[in-house]
Amino acid sequence: MSTLLPFPDLNLMPDSQSSTAGTTAGDTVVTGKLEVKSEPIEEWQTPPSSTSDQSANTDLIAEFIRISELFRSAFKPLQVKGLDGVSVYGLDSGAIVAVPEKENRELIEPPPGFKDNRVSTVVVSPKFERPRELARIAILGHEQRKELRQVMKRTRMTYESLRIHLMAESMKNHVLGQGRRRRSDMAAAYIMRDRGLWLNYDKHIVGPVTGVEVGDIFFYRMELCVLGLHGQTQAGIDCLTAERSATGEPIATSIVVSGGYEDDEDTGDVLVYTGHGGQDHQHKQCDNQRLVGGNLGMERSMHYGIEVRVIRGIKYENSISSKVYVYDGLYKIVDWWFAVGKSGFGVFKFRLVRIEGQPMMGSAVMRFAQTLRNKPSMVRPTGYVSFDLSNKKENVPVFLYNDVDGDQEPRHYEYIAKAVFPPGIFGQGGISRTGCECKLSCTDDCLCARKNGGEFAYDDNGHLLKGKHVVFECGEFCTCGPSCKSRVTQKGLRNRLEVFRSKETGWGVRTLDLIEAGAFICEYAGVVVTRLQAEILSMNGDVMVYPGRFTDQWRNWGDLSQVYPDFVRPNYPSLPPLDFSMDVSRMRNVACYISHSKEPNVMVQFVLHDHNHLMFPRVMLFALENISPLAELSLDYGLADEVNGKLAICN
């Protein structure tokens, strides 16, 4: 810009006292039309002309005069002291007031579909409307929070199962030339919305969303909408808009920080967030921002002391996408100002400070886990017993960590990556030398697909489509190549795991990687013995694991009965009652240290690939949900209710 403009320093807050001296009591607060902060902004905004002619200069001056007037109106002296010293508008203004914690507020019941997560009999109109009122979830007891956490998990499981199902169908139709691939993440969300399966969709939640915990990870923005965590698919600021607010004021409730604005500054607990607007399709600032829509909503939230939820988008390479979204908790907006950004245009900035007393930020945990994977001894100088418990028998090393005591018990066992089947255990005809005759990869009508009921068990990313009694994979006598999508569990461990010592569970297992829902983790390995052999060995004190006692959590994965009322769980191929055991007294693997839980994040799926004997399937473990780095793995061993959270190496 070639000329100096006659307006104040934009880095300074306008003087509210002087700016309001000439106003009258009848003046109204100026609010503009809602404009959301897109990431990136969808609509092209023409950059200002670089010429220095008089008309262009006059227009620019007029624009900043308009912004200054907007500032003045935003700080009009129409405030009175409210409860706890909070400044609010006059009683006749109709403004939304932040209610103190001890005061009565609207206590909402869970919306339809939240209590028992069943399909509503009334299909929601595709013309979906955002909520028209703010609400804060009532403070609940431990059991209520625990129950609603499970409801949230089931909803996420339904979303993931539906998304994977739709993606597989879309890929299949695309290969057959029956249509182009569609966004399965969006399609799954819209289907669930039309079935009334979105949570909190009838209220605009302020503060924490019940069931969502700090550190929860999401792969898609649409999932945030399904849970009511952030209601915008592209916009960075989610707020109750002025058009929908009874008071005509927007109130911001959550933001997504994904690095789309060059003026953002993020140090974790303190965040300087750039307002919306003024960007082109290359994410470059090309125009000045205005105090409207989400920007005004952020200012109003600061004014009323309303906290906002912060979700961070983090680059993380995985089989689904190159970015994940992490819920990092609640922040308070403590300051805002208008400044000239790096590109030379005026932008609004908001300083947010994280509220104390919350768990560690999920984004910080992910960064710590990344450093731990690459330089473990630098992050933890002491405590490591072994950097590879498997002695290179797994595809990736298995760490052994103990900073509690001097116990090194896991090193005393022979590590095996796969279960050992003693010779002759199958009897005559147990080993089948037949397989499919596909080339490179299997087709839908191959022998192995027919064994699975006419469909493949996995999608192209190796995720389990739906749980079954047993899954048949391509085996040694199949002619398809190693890249066949029907070869998943036989490839072994892919995620880095750590066996760690715990005061609560004895030994436990946590992941150093982000494990996606439906992904294969590892095999549960031991020496397979018959029932008679197990009885004899047990009398000698050998430790036994009984695969037939694991709960059938696989029934929940891929269960779309909430979405499609006529959905029927697959009953073919079937599996007879299992009557074998695994002796883990001398030979075992990392899975044997996974703790027991009635609310597991890992499920058992029986698989056959190197033989066809239904009485002796392999015990494979899959993720029931997205498992964050450093989260502990847990299984439901089928133990009594009073046994929970303790080392359950014998069931």
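Note that the numbers count up from 1, one per residue, in the order the chain is shown.
Using N, Cα and C of the backbone, Cβ positions are placed for all residues, glycine too.
For the mutagenesis experiment Glu143 to Asp, the note given by Swiss-Prot reads: In 5-1; ectopic nuclear localization. Counting only residues at least six positions away in the same chain, no Cβ atom sits under 8 Å from the Cβ of Glu143 (mutagenesis position).
Annotation comment: Swiss-Prot describes 202-358 as domain 'YDG'.
Residues near Arg351 (mutagenesis position) in space but far in sequence (CB under 8 A, at least 6 apart, same chain), listed by position: Val270, Leu271, Val272, Tyr273, Ile333, Val334, Asp335, Trp336. For the published mutagenesis Arg351 to Lys, Swiss-Prot gives the following note: In 5-2; loss of 5-methylcytosine, H3K9 dimethylation and H4K20 monomethylation.
Under its mutagenesis entries, Swiss-Prot includes Val385 to Ala with the note: In 5-3; loss of 5-methylcytosine, H3K9 dimethylation and H4K20 monomethylation. DSSP gives Val385 (mutagenesis position) a strand state.
While the structure shown retains the original residue, Swiss-Prot records the mutagenesis experiment Arg411 to Ile with this note: In 5-4; loss of H3K9 and H4K20 methylation. Around Arg411 (mutagenesis position), taking its Cβ as the centre, 13 other Cβ atoms fall within 10 Å, counting all chains.
Taken from Swiss-Prot, the feature Zn(2+) 2 binding site applies to Cys436, Cys448, Cys474, Cys478. The Cβ neighbour count for Cys448 (Zn(2+) 2 binding site), using a 10 Å radius over every protein chain in view, is 23.
Listed in sequence order, the residues of the same chain lying 6 or more apart from Cys438 (Zn(2+) 1 binding site) and placing their CB within less than 8 Å of its CB are Cys446, Cys474, Cys478, Thr479, Cys480, Cys484. Annotation comment: Swiss-Prot describes Cys436, Cys438, Cys442, Cys446 as Zn(2+) 1 binding site.
In the predicted model, the domain 'SET' (495-638) has a mean pLDDT of 92. Taken from Swiss-Prot, the feature domain 'SET' applies to 495-638, supported by sequence analysis.
Annotation of the published mutagenesis Val584 to Gly in Swiss-Prot: In 5-5; loss of H3K9 and H4K20 methylation; the original residue is retained in the structure shown.
Under DSSP, Met620 (mutagenesis position) is assigned to a strand (E or B) in the three-state scheme. Quoting Swiss-Prot on the mutagenesis of Met620 to Thr: In 5-6; loss of H3K9 and H4K20 methylation; when associated with T-630.
Reduced to three states, the DSSP call for Leu630 (mutagenesis position) is coil. Here the residue is the original one, while Swiss-Prot reports the published mutagenesis Leu630 to Val with the comment In 5-6; loss of H3K9 and H4K20 methylation; when associated with V-620.
A mutagenesis experiment is reported in Swiss-Prot for this position, Gly645 to Ser, and the note states: In 5-7; loss of H3K9 and H4K20 methylation.
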Of the mutagenesis positions Val385, Arg411, Val584, Met620, which one has its Cα closest to the Cα of Cys436 (Zn(2+) 2 binding site)? Met620
Other than Cys436, Cys448, Cys474, Cys478 themselves, what residues in this chain have Cβ atoms within 8 Å of the centroid of the Zn(2+) 2 site's Cβ atoms? Gly435, Cys438, Cys442, Cys446, Leu447, Glu473, Gly475, Thr479, Cys480, Cys484, Ser486
List only the single closest residue to Cys448 (Zn(2+) 2 binding site), chosen from the mutagenesis positions Val385, Arg411, Val584, Leu630 by CA-CA distance. Val584
How big is the Cα-to-Cα gap, in Å, between Arg411 (mutagenesis position) and Cys442 (Zn(2+) 1 binding site)? 41
Could you measure between Val584 (mutagenesis position) and Cys442 (Zn(2+) 1 binding site) for me? Cα positions, answer in whole angstrom. 36
Just name the winner among Val385, Cys436, Cys446, Cys474, Val584 (the recorded positions) by count of other CB atoms within 10 A of its CB. Cys474
Can you tell me the CA-to-CA distance separating Met620 (mutagenesis position) and Leu630 (mutagenesis position), as a whole number of Å? 21
With an 8 Å cut-off on Cβ-Cβ distance and a minimum sequence separation of at least 6, pull the same-chain contacts of Leu630 (mutagenesis position), or say none. Val365, Phe368, Ala369, Leu372, Arg510, Thr511, Leu512
Cα-Cα separation of Val385 (mutagenesis position) and Cys442 (Zn(2+) 1 binding site), in Å? 43
